[in-house]
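As given in Swiss-Prot:
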BINDING   Y22, R177, C178, P179, F180, D182, S205, A206, E207, E233  mRNA binding site
BINDING   Q39, Y66, G68, G72, D95, R97, V116, D138  S-adenosyl-L-methionine binding site
MUTAGEN   H56 to R  Complete loss of poly(A) polymerase stimulatory activity; when associated with S-58
MUTAGEN   I58 to S  Complete loss of poly(A) polymerase stimulatory activity; when associated with R-56
MUTAGEN   G96 to D  Complete loss of elongation factor activity
MUTAGEN   K175 to R  Complete loss of methyltransferase activity
ACT_SITE  K175  active site, for methyltransferase activity
Amino acid sequence: MDVVSLDKPFMYFEEIDNELDYEPESANEVAKKLPYQGQLKLLLGELFFLSKLQRHGILDGATVVYIGSAPGTHIRYLRDHFYNLGVIIKWMLIDGRHHDPILNGLRDVTLVTRFVDEEYLRSIKKQLHPSKIILISDVRSKRGGNEPSTADLLSNYALQNVMISILNPVASSLKWRCPFPDQWIKDFYIPHGNKMLQPFAPSYSAEMRLLSIYTGENMRLTRVTKSDAVNYEKKMYYLNKIVRNKVVVNFDYPNQEYDYFHMYFMLRTVYCNKTFPTTKAKVLFLQQSIFRFLNIPTTSTEKVSHEPIQRKISSKNSMSKNRNSKRSVRSNK
């Protein structure tokens, strides 16, 4: 890996300051991957998002409606983290697939095994009234092959727009990956929001999270065009090909790889119920607790030693097979 000196990572898509033409040959590269990397990616992004809402006084007393949540192993960590901070949250986890048994038996967690449609969304809104709703969506439909088609993506994004319109959440975190320009069908609309980049995404993932906080006005929509798709592809390829393969030499941390640098800046914003002498100590504590929870071996993190014994994930099969499958260089995940 090449070295670089950086003041901060790219946290949002708009911050990426360069671009690179996509090279199909990159598909032949062997990707480095951590165990349970998909759950790690989701956990870090959602912990950052919910901590941001906590900082704004939005989180306490809310119901998190998570659509497309299975297997949801990482959600147990999120639930326990905020529960231990004394933040009152209810969780409604909805997916047509079954959830990890680690989520069973929790009074503040409701598990629903079904897919959503407009009628069911209206019933959720009626059931939860007058509670404030925080929406997290990780919907993903694939009608064939390993990757969702552009038609699949457009269907998912139309459904996410309906979720916002009906549930009227105070905040949302939506799945977002722009269709590739060579697979373009038509222009479409997504909610206006901040496009958060994700550490520990697969090597050439073009996916990000669309974060929004709503202040009472109608949902603002942004039109996405083929020209936008070209911009997304070039900037995300630059991020994945060049930036994420760097070692950050001025980053004082046991592992100086860019994704750990990115993770550091996310975890530094997270509240804890104990004090630490430095921000670095807090981030190390959080990272180690997350890696232990997800059973990610300490050998994957350089120079982190003296870890407590890791707990076992309830079942190796609790992780969706689709999340562990080999993906194309322009991965949706």
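Backbone N, Cα and C atoms are what each Cβ position is placed from, and that goes for glycine too.
Positions of Swiss-Prot features highlighted on the structure.
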residue	record	DSSP (3 states)
Y22	mRNA binding site	coil
Y66	S-adenosyl-L-methionine binding site	strand
G72	S-adenosyl-L-methionine binding site	coil
D95	S-adenosyl-L-methionine binding site	strand
V116	S-adenosyl-L-methionine binding site	coil
K175	mutagenesis position	strand
F180	mRNA binding site	coil
E207	mRNA binding site	coil
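Restricting the recorded positions Q39, D95, G96, V116, D138, K175 to those with a CA within 10 Å of the CA of E207 (mRNA binding site) leaves K175, listed by sequence position.
V116 (S-adenosyl-L-methionine binding site) sits 26 Å from S205 (mRNA binding site), taking the Cα positions as reference. Counting every protein chain shown, the number of other Cβ atoms lying within 10 Å of the Cβ of Y66 (S-adenosyl-L-methionine binding site) is 23. Within the group of recorded positions (G68, G72, G96), the Cβ with the highest number of other Cβ atoms inside 10 Å belongs to G72. DSSP classifies Q39 (S-adenosyl-L-methionine binding site) as helix under the three-state reduction.
If you measure from the Cα atom of G96 (mutagenesis position) to that of Y22 (mRNA binding site), you get 35 Å.
Around C178 (mRNA binding site), the same-chain residues six or more apart in sequence whose CB sits under 8 Å from its CB are A206, V224, D228, A229, Y232, E233, listed in sequence order. Across the recorded positions listed here (H56, R97, K175), the residue whose Cβ sits among the most other Cβ atoms within 10 Å is K175. Closest to F180 (mRNA binding site) in space, going by CA atoms and restricting to the recorded positions Q39, H56, G72, R97, is Q39. When Cβ atoms from all protein chains are considered, those within 10 Å of S205 (mRNA binding site) total 22, not counting its own.
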